[in-house]
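> Before anything else, here's the structure in question.
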Amino acid sequence: MDCVKLVFLMLYTFLCQLALSSSLPHLCPEDQALSLLQFKNMFTINPNASDYCYDIRTYVDIQSYPRTLSWNKSTSCCSWDGVHCDETTGQVIALDLRCSQLQGKFHSNSSLFQLSNLKRLDLSFNNFTGSLISPKFGEFSNLTHLDLSHSSFTGLIPSEICHLSKLHVLRICDQYGLSLVPYNFELLLKNLTQLRELNLESVNISSTIPSNFSSHLTTLQLSGTELHGILPERVFHLSNLQSLHLSVNPQLTVRFPTTKWNSSASLMTLYVDSVNIADRIPKSFSHLTSLHELYMGRCNLSGPIPKPLWNLTNIVFLHLGDNHLEGPISHFTIFEKLKRLSLVNNNFDGGLEFLSFNTQLERLDLSSNSLTGPIPSNISGLQNLECLYLSSNHLNGSIPSWIFSLPSLVELDLSNNTFSGKIQEFKSKTLSAVTLKQNKLKGRIPNSLLNQKNLQLLLLSHNNISGHISSAICNLKTLILLDLGSNNLEGTIPQCVVERNEYLSHLDLSKNRLSGTINTTFSVGNILRVISLHGNKLTGKVPRSMINCKYLTLLDLGNNMLNDTFPNWLGYLFQLKILSLRSNKLHGPIKSSGNTNLFMGLQILDLSSNGFSGNLPERILGNLQTMKEIDESTGFPEYISDPYDIYYNYLTTISTKGQDYDSVRILDSNMIINLSKNRFEGHIPSIIGDLVGLRTLNLSHNVLEGHIPASFQNLSVLESLDLSSNKISGEIPQQLASLTFLEVLNLSHNHLVGCIPKGKQFDSFGNTSYQGNDGLRGFPLSKLCGGEDQVTTPAELDQEEEEEDSPMISWQGVLVGYGCGLVIGLSVIYIMWSTQYPAWFSRMDLKLEHIITTKMKKHKKRY
């Protein structure tokens, strides 16, 4: 009996201990905790390292935070944020460090690789600063989930990743410069037979697509991978496939199956924009009854919407932009579940009445079509609309009040139409972008726009907006682009417009009626790239605080009344490419320091129509390093780049080829120097000949003297040369005939002498290029150069014809000559008969008489 009690007691104790042990969390092994702490200490915490995080599957934004900050020795690593342990053994089996703000090098011998029992590892959305992906990732033999996406890894994806045969999810997508050799791509698909999700977006694979995909695949993301060849039809018959992304592979040919796909019932998202769609959209598309998202932009589709697409009545996101589709927009009422519709850059026409039927819309982009008429004013059901883009159509009338009343509006773009009327007050408090430029809107800027907390883009240029710029604009502390140019604004520029906004990149207040001084203080650390204030009535000096604009690429203060000397300190803005101070009251000599880096990046320098004096700024001209290179690129023209040129094109007055014009975009190869209409004197520096990339040179209307430098022959891409209205002397260098790109030449009103060079380009210039130079000779002038054939003028030709065609004068001369000859002849005959003169003289006389008679007969025949 005692034995039974003893056994029972021991069993009871064991069960209690077992229950107690199962209820307590296991402490992770000390060596694994140490490995994690060592891993933590390899990186710093930087919020910018995870500044943009989102769920790759749903694209929903995720808030980043430093998970590793909570890691310390005083607690079990199983309780640390992002660390998950096996409930039985306490081993670390999962590590979730996505969006953890980690920054630093990821070393190949990282202590992380000591966690050999890991099954899930997520390091996405950090910044590992161009680290290589270590082959040791292939040693995690138990891994089922591996996510290294968007963490700034670079280089080749190691073949050892192909050893992870248990993987269900593999995400290695990044635009930092990852690549996967074609053989390893094929090996990966062959070995990872358990894959459910494969995401290699933006990895450079440069291969055809093998057909040996895992039959378990639900998600295949291969967008932007440089794939080519023909997509295997087997991909469409993967029975579990839910999401297929192949976008931005222009060398990839996609030929959809003509029969029903095995994935028809499961496929929910299909992204094939910017690929080569072969043939027409087949009827088999009609069976994609579960399809919610279809992206087929830039696929060279043309004509009406393919009929099979009209059967996709469950579609929620539809993108058919950048094609050649046409037809009335009203047909889209059939898609009642649509939340996002993009038909941008097609040929759709008609009105917007269909908006009354699509009440679920959240995002609508119909920009760059042929839509006409006003926007209907009786629409009331679009309370969920967040983004509305109708730019570059033929819409007119006033902007209806329901647009201003949208409670959730975030982005609005109605630019490049002919809308009129006033801009009403906005109800939405969540606006981030308002673009109404290039319309006929009038009135004042509504206060509701100036009180937005998240507004980043405000583009209202090229309208008839009037009034003062309210100081309330300084409340827009998140503003990046402010474009109010080409309106009727007046008054002064609010001092705080730049001072309070640390994010402002583009400031354009050009072509208004603004007055006063530029009294804004440009603070240290600002990120301004464009300042355009030209075409106003601004006075005073160029603010010295502009030297703090270290990122400035364009400064245009032209056509104002600024009264200052040359702001030489602007040369320390090493990003500056375009500097225009034209048509002001700037004066005095242009002085420069010995710093050879000043203005080295300038591509356009326009100081014309001022009062500058003294010699030409030889040292500054010698510093223009960018102009000392010739752009030999071929293909499409490249423009001076700007990260926001999708929204904004600066308007700058360019003087070239003898004309002024407003340039919206400036070619990267456009190198211009315009110092005309000043009081510069002295010689033209020969150092200008080193600026071999120069396209336009205008030094006209100064007091320059001396000779044209022979070094100008080096300006091999020069298209326009204007040296007119100076005191330049000497000859035109014959070497200039080698300038084969020269289209415009003006050397008029100087003191040039000698022969005009001959050549393909010089032979095309008229008198106006040389007038006012009395000492010049040669084509096209009437004065000849030595050794040239006589150039017969039209007047001389007329005179010759007149003399040749006068029968009276010619006939009288012949008669007089014949009469004299007859008298002399008779006398000679008499002497010959009387004196028996030699016979040879008689024969000569007869021959002479025959010649005269023959000429008379010919003259009679002519008339």
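Heads up, the Cβ atoms here are built off N, Cα and C, so glycines get one too.
Original residues throughout; no substitutions modelled.
The annotation that Swiss-Prot gives for the mutagenesis experiment Trp71 to Ala reads: Abolishes resistance to C.fulvum. One mutagenesis experiment named in Swiss-Prot is Trp80 to Ala or Thr, and its note says Abolishes resistance to C.fulvum. What Swiss-Prot says about the mutagenesis result for Asn191 to Asp is this: Abolishes resistance to C.fulvum. The mutagenesis experiment Thr835 to Asp is recorded by Swiss-Prot, whose note states: Severely reduces resistance to C.fulvum. Gln836 to Ala appears in Swiss-Prot as a published mutagenesis result, with the remark: Reduces resistance to C.fulvum. Mutagenesis annotation in Swiss-Prot: Pro838 to Ala, described as Reduces resistance to C.fulvum; the structure shown retains the original residue.
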> To the nearest Å, how far is the Cα of Asn191 (mutagenesis position) from the Cα of Trp71 (mutagenesis position)?
36
> Please work out the number of neighbouring Cβ atoms within 10 Å of the Cβ of Trp71 (mutagenesis position), leaving out its own Cβ.
19
> Please work out the number of neighbouring Cβ atoms within 10 Å of the Cβ of Trp80 (mutagenesis position), leaving out its own Cβ.
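I count 23 other Cβ atoms within 10 Å of it.
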> Taking the Cβ of Asn191 (mutagenesis position) as the centre, count every other Cβ atom within 10 Å, in any protein chain shown.
17
> Using DSSP and collapsing to three states, where does Trp80 (mutagenesis position) fall: helix, strand or coil?
coil
> Give the distance between the Cα atoms of Trp80 (mutagenesis position) and Trp71 (mutagenesis position), rounded to the nearest whole Å.
6
